[in-house]
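Below: the structure, in structure tokens.
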Amino acid sequence: MAAERGAGQQQSQEMMEVDRRVESEESGDEEGKKHSSGIVADLSEQSLKDGEERGEEDPEEEHELPVDMETINLDRDAEDVDLNHYRIGKIEGFEVLKKVKTLCLRQNLIKCIENLEELQSLRELDLYDNQIKKIENLEALTELEILDISFNLLRNIEGVDKLTRLKKLFLVNNKISKIENLSNLHQLQMLELGSNRIRAIENIDTLTNLESLFLGKNKITKLQNLDALTNLTVLSMQSNRLTKIEGLQNLVNLRELYLSHNGIEVIEGLENNNKLTMLDIASNRIKKIENISHLTELQEFWMNDNLLESWSDLDELKGARSLETVYLERNPLQKDPQYRRKVMLALPSVRQIDATFVRF
């Protein structure tokens with residue numbers, strides 16, 4: 001399973017890779033808990049609590065004393081075990097959980113993944129917000145479908161090659177610099193790598209079942225190596241170092257594209273993405289709405305914080321009969337005293353302009 005756009009889309013965006021986290025659910029919002037679909041976020045998102053890069057150690061956590069595991073009573077017959085924020089410092093004593101399918105250990109003091117080999121029925125493992133530096137000792141968990149090790153201290157993607165049934169992988173807000181060691185995850189549908197240190201999109205050619213890819217808040221300079229991901233419906237690349245929209249020609253099923261907070265100057269390269277319902281190009285350097293008249297299924301268009309000056313550019317959106325939400329604030333044309341009225345006249349289907357609903 002697993003980003004806010006209220007007054008100001010920036011807030012929304014950060015929720016997405018996360019919100020998307022919602023979709024991805026898992027990406028942001030405190031990240032909420034991913035397991036949804038939507039709205040990754042940064043979400044996402046989600047809203048992602050996609051936030052600051054975390055230091056090697058949190059001084060407060062270092063002084064927090066781990067709980068004595070003998071004081072925790074585990075139900076041997078439980079299928080869902082939630083030990084969120086229990087101050088667990090070491091994974092031990094869980095071998096009695098022969099029937100467990102979901103194990104939540106988020107927000108604890110765990111430094112090492114260990115002693116889980118007996119939990120062979122496990123489908124979901126949540127280690128979000130701990131102090132883990134390495135992905136290891138998961139080889140026996142061959143039934144695992146969801147793995148979340150977001151908000152830890154990981155530097156490498158490793159130790160997941162035997163998890164061939166994995167469908168959702170969340171590694172948000174770590175210190176990962178390279179996408180690697182994922183080639184065996186043929187069933188993966190959602191991959192969340194927001195808020196890391198990744199510089200290139202690479203080594204994902206075999207992930208042909210991937211539906212959602214979240215790479216917001218990294219250091220990526222080019223959209224590339226996406227040709228094999230023909231099932232992708234959500235792509236989030238917010239807050240990177242992109243200057244050009246390219247490499248999307250094979251993503252014919254793409255429905256949501258998030259490219260805000262980059263250095264893009266021209267809307268282009270979307271000729272084959274006819275199914276887009278959401279296009280986020282906010283906070284770039286774009287002067288003109290162009291090359292999107294064929295996107296007739298658009299429902300949301302976010303282009304606030306750019307350099308748009310001409311009202312005639314809105315004609316590019318007239319073919320999108322289902323367009324309901326547009327964000328155009330903090331563009332030069334917003335200075336027009338008749339700004340909202342002109343948007344409504346140009347795009348009569350719109351029900352929300354920026355953060356405000358249209359009143360009739």
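Note that Cβ sites are derived from N, Cα and C of the backbone, with glycine treated the same way.
Nothing has been swapped: the model has the original residues at all the noted spots.
For the mutagenesis experiment Asp148 to Val, the note given by Swiss-Prot reads: Completely abolishes the interaction with protein phosphatase 1. According to Swiss-Prot, the mutagenesis experiment Phe170 to Ala carries the following note: Severely impaired the binding of protein phosphatase 1. The mutagenesis experiment Glu192 to Ala is recorded by Swiss-Prot, whose note states: Completely abolishes the interaction with protein phosphatase 1. Here the residue is the original one, but Swiss-Prot notes a mutagenesis experiment at this spot, Phe214 to Ala: Completely abolishes the interaction with protein phosphatase 1. Asp280 to Ala appears in Swiss-Prot as a mutagenesis experiment; the accompanying note says: Severely impairs the binding of protein phosphatase 1. Residues or ranges marked as domain 'LRRCT' by Swiss-Prot: 331-360.
For the domain 'LRRCT' (331-360), residue counts in helix, strand and coil come to 12 helix, 4 strand, 14 coil, using DSSP.
Its Cβ taken as reference, Glu192 (mutagenesis position) is surrounded by 41 other Cβ atoms within 10 Å in the chains shown. Averaged over the domain 'LRRCT' (331-360), the predicted model reaches a pLDDT of 95. Cα separation, Phe214 (mutagenesis position) to Asp280 (mutagenesis position), rounded: 14 Å. In sequence order, the mutagenesis positions near Asp148 (mutagenesis position) (Cα within 10 Å of its Cα) are Phe170, Glu192, drawn from Phe170, Glu192, Asp280. Its own atom aside, the Cβ of Asp148 (mutagenesis position) has 30 Cβ atoms within 10 angstroms in the protein chains shown.
Taking CA atoms as the reference points, Asp280 (mutagenesis position) and Glu192 (mutagenesis position) are 18 Å apart. Look at the mutagenesis positions Phe170, Phe214 and count other Cβ atoms within 10 Å of each Cβ; Phe170 has the fewest.
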